[in-house]
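Report on one structure; see the data block that follows.
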Amino acid sequence: MDETSPLVSPERAQPPDYTFPSGSGAHFPQVPGGAVRVAAAAGSGPSPPGSPGHDRERQPLLDRARGAAAQGQTQTVAAQAQALAAQAAAAAHAAQAHRERNEFPEDPEFEAVVRQAELAIERCIFPERIYQGSSGSYFVKDPQGRIIAVFKPKNEEPYGHLNPKWTKWLQKLCCPCCFGRDCLVLNQGYLSEAGASLVDQKLELNIVPRTKVVYLASETFNYSAIDRVKSRGKRLALEKVPKVGQRFNRIGLPPKVGSFQLFVEGYKDADYWLRRFEAEPLPENTNRQLLLQFERLVVLDYIIRNTDRGNDNWLIKYDCPMDSSSSRDTDWVVVKEPVIKVAAIDNGLAFPLKHPDSWRAYPFYWAWLPQAKVPFSQEIKDLILPKISDPNFVKDLEEDLYELFKKDPGFDRGQFHKQIAVMRGQILNLTQALKDNKSPLHLVQMPPVIVETARSHQRSSSESYTQSFQSRKPFFSWW
């Protein structure tokens with residue numbers, strides 16, 4: 001077909017120009033049939049809707065818009081999460097700071113003693129370590145240097161990681177199979193001390209020196225090397241660069257949580273006085289006082305199931321006051337009736353989650369005393385039976401213990417229910433022993449009981465309980 005043929009278009013008369021406009025900025029060889037994609041020039045009209053070019057150019061823009069929106073939402077959620085985390089951390093820090101203030105509005109006398117201890121530490125009158133025992137415990141002093149309390153930090157307990165006594169460390173290293181007491185919750189001794197004081201106050205026994213959970217910091221406590229280095233670094237920063245040092249929440253050593261028990265004066269180990277009373281018998285009235293105080297110790301130890309009660313960790317105060325108010329011209333003095341009181345200390349190994357059933361039975365050593373063979377008196381029955389026979393009283397006691405025990409960072413609700421089940425069983429046995437006019441010796445020979453809350457699929461306003469007896473005995477049984 002020649003160029004003059006009517007089938008040839010006039011536009012095709014000239015050879016096609018495959019070069020791009022100079023404004024495009026692209027230079028490609030003029031090859032017929034070459035496919036290239038050219039960016040639209042500024043001011044050029046949009047592609048017709050529905051054309052392939054239009055879809056290809058619009059799709060990335062939509063994807064970018066959606067991606068930007070999703071990224072914005074993610075950043076918003078992350079910012080909200082960070083804000084919530086910051087609020088939670090601030091709330092936790094505020095709660096911790098509130099606890100560390102050691103405020104006891106329900107017991108202003110106890111709070112005043114704690115303030116004296118804090119003031120003494122500020123004046124560099126530090127607590128003094130007690131070298132007896134298997135844990136880190138300290139005599140706390142007032143600004144005048146007098147002993148006012150005994151402090152037992154949580155992390156310095158017999159099985160704590162900062163226990164300064166090497167005996168437990170050696171036992172753990174050489175005999176791990178016999179390390180610890182599997183019937184107890186480890187590192188909860190400070191709560192056990194405070195719990196025993198709570199039970200004592202609820203039952204109005206008045207034999208446990210008031211004990212509560214307190215936070216204290218002292219140079220004489222056993223801290224890790226890291227804590228001491230951090231404390232020295234913060235103090236140095238505060239001295240050298242005050243603007244930086246003032247930003248720290250705490251400058252000194254971190255406070256330790258532990259049990260703070262008021263110190264009792266004039267008491268000696270029960271073993272000392274019991275041996276003396278055996279050699280020098282007491283008058284009848286004085287011996288009666290000792291028996292009534294002894295019964296209170298039995299009630300307390302049995303309810304909390306104290307696994308560490310010997311005759312060397314409860315105290316007796318024997319006071320024989322002399323009345324010298326008579327005339328100085330005479331040599332006569334009037335001797336008043338002696339006064340005997342008992343103090344139950346060292347209650348850190350109580351509230352087990354099961355009755356001892358492995359190697360040792362952890363008996364009550366007071367069960368071998370002659371006072372344990374005497375039936376319970378009417379005075380102790382009148383004091384205790386109305387309380388422990390009332391389900392509402394027992395329930396209130398459980399709730400108070402729950403509020404105390406849940407303060408521990410490692411609190412486990414399941415373990416607490418097991419502890420309460422053991423305590424209910426002890427209360428059940430004690431109630432029956434008091435009603436049957438039994439003696440403390442007969443009480444400890446009763447079979448161990450566990451009273452658990454019955455599980456029911458139906459909701460009920462009242463709780464039901466299941467009672468079970470423990471048949472397994474420890475390898476080294478004492479009865």
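Residue positions begin at 1 at the first shown residue.
For all residues, glycine too, the Cβ spot is worked out from N, Cα and C.
Quick caveat, the model's predicted, so the values are computed rather than measured.
Lifted from Swiss-Prot, the feature list:
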type	residues	note
BINDING	Tyr131, Gln132, Gly133, Ser134, Ser135, Gly136, Ser137, Lys152, Gln261, Leu262, Phe263, Val264, Asp346	ATP binding site
DOMAIN	124-453	domain 'PI3K/PI4K catalytic'
MUTAGEN	Lys152 to Ala	Abolishes enzyme activity
MUTAGEN	Lys165 to Ala	Abolishes enzyme activity; when associated with A-168 and A-172
MUTAGEN	Lys172 to Ala	Abolishes enzyme activity; when associated with A-165 and A-168
MUTAGEN	Asp269 to Ala	Reduces enzyme activity by half
MUTAGEN	Arg275 to Ala	Reduces enzyme activity
MUTAGEN	Trp359 to Ala	Strongly reduced enzyme activity, probably due to impaired membrane-association. Abolishes enzyme activity; when associated with A-365 and A-368
Over all pairs in Tyr131, Gln132, Gly133, Ser134, Ser135, Gly136, Ser137, Lys152, Gln261, Leu262, Phe263, Val264, Asp346, the listed ATP binding residues, work out the largest Cα-Cα distance in Å.
21
Taking DSSP three-state, what's Arg275 (mutagenesis position) in: helix, strand or coil?
helix
Let's check the environment of Tyr131 (ATP binding site): how many other CB atoms sit within 10 Å of its CB?
8
Residue among mutagenesis positions Lys152, Lys165, Asp269, Arg275 with Cα closest to the Cα of Ser137 (ATP binding site)
Lys152
A 10 Å Cα radius around Gly133 (ATP binding site) captures, of the mutagenesis positions Lys152, Lys165, Asp269, Arg275, exactly Lys165
What are the sequence-distant neighbours of Asp346 (ATP binding site), meaning same chain, six or more residues apart, C-beta distance under 8 angstroms?
Asp308, Arg309, Asn313, Trp314
Would you say which of the mutagenesis positions Lys152, Arg275 has the most Cβ atoms within 10 Å of its own Cβ?
Lys152
So among Tyr131, Ser135, Gln261, all listed as binding-site residues, which is physically nearest to Lys165 (mutagenesis position)? Use the C-alpha atoms.
Ser135
Return only the integer: C-alpha distance in Å from Asp269 (mutagenesis position) to Tyr131 (ATP binding site).
16
Please list, in sequence order, the residues in the chain of Gln261 (ATP binding site) that are at least six apart in sequence and whose C-beta is under 8 Å away from its C-beta.
Ala149, Val150, Phe151, Lys152, Glu193, Ser197, Pro209, Arg210, Thr211, Ile345
Model confidence over the domain 'PI3K/PI4K catalytic' (124-453), as mean pLDDT, sits at 89
Of all the binding-site residues given, Ser135, Ser137, which residue's CB has the most CB neighbours within 10 A?
Ser137
Other CB atoms within 10 A, centred on Lys165 (mutagenesis position)
18
If you count the other CB atoms within 10 A of the CB of Phe263 (ATP binding site), including all protein chains displayed, you should get 16
Integer Cα-Cα distance in angstrom, Phe263 (ATP binding site) to Arg275 (mutagenesis position)
24
